[in-house]
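Just below is one structure, and these are the notes that go with it.
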Amino acid sequence: ECRYWLGGCSAGQTCCKHLVCSRRHGWCVWDGTFS
């Protein structure tokens, strides 16, 4: 199960497509990609 946008995340969790875990904030943010 992937983590949705602004969902809490840690290094061991995978965010959903086009999202990346923000180390600074500790939640999933958009990684800037569309494809």
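Positions of Cβ are set from backbone N, Cα and C atoms, glycine also.
Although substitutions are noted, the structure shown does not include any of them.
Among the sequence features in Swiss-Prot, the mutagenesis site L6 to A is noted as follows: Decrease in ability to inhibit Nav1.7/SCN9A. Annotation note: L6 (mutagenesis position) sits in a coil segment as assigned by DSSP. Taking Cβ-Cβ distances under 8 Å and a sequence separation of 6 or more, the neighbours of L6 (mutagenesis position) in its chain are W27, C28, V29.
Listed in Swiss-Prot as a mutagenesis experiment, Q13 to A is described as follows: Reduced ability to inhibit nociceptor cation channel TRPA1. Around Q13 (mutagenesis position), a 10 Å sphere centred on its CB holds 13 further CB atoms from the protein chains shown.
Quoted from Swiss-Prot, the note attached to the mutagenesis of L19 to A states: Decrease in ability to inhibit the channels TRPA1, Nav1.2/SCN2A, and Nav1.7/SCN9A, probably due to improper folding. Cβ contacts within 10 Å of L19 (mutagenesis position), excluding its own Cβ and spanning all protein chains shown: 21.
DSSP classifies W27 (mutagenesis position) as strand under the three-state reduction. Quoting Swiss-Prot on the mutagenesis of W27 to A: Decrease in ability to inhibit Nav1.2/SCN2A and Nav1.7/SCN9A.
In Swiss-Prot, a mutagenesis experiment is listed as W30 to A, annotated with the note Decrease in ability to inhibit the channels TRPA1, Nav1.2/SCN2A and Nav1.7/SCN9A. Spatially close to W30 (mutagenesis position) yet at least six residues away along the chain are W5, H18, L19, V20, judged by Cβ distances under 8 angstroms.
The Cβ of D31 (mutagenesis position) lies under 8 Å from the Cβ of H18, L19, V20, each of which sits 6+ residues away along the same chain. The annotation that Swiss-Prot gives for the mutagenesis experiment D31 to A reads: Decrease in ability to inhibit Nav1.2/SCN2A and Nav1.7/SCN9A.
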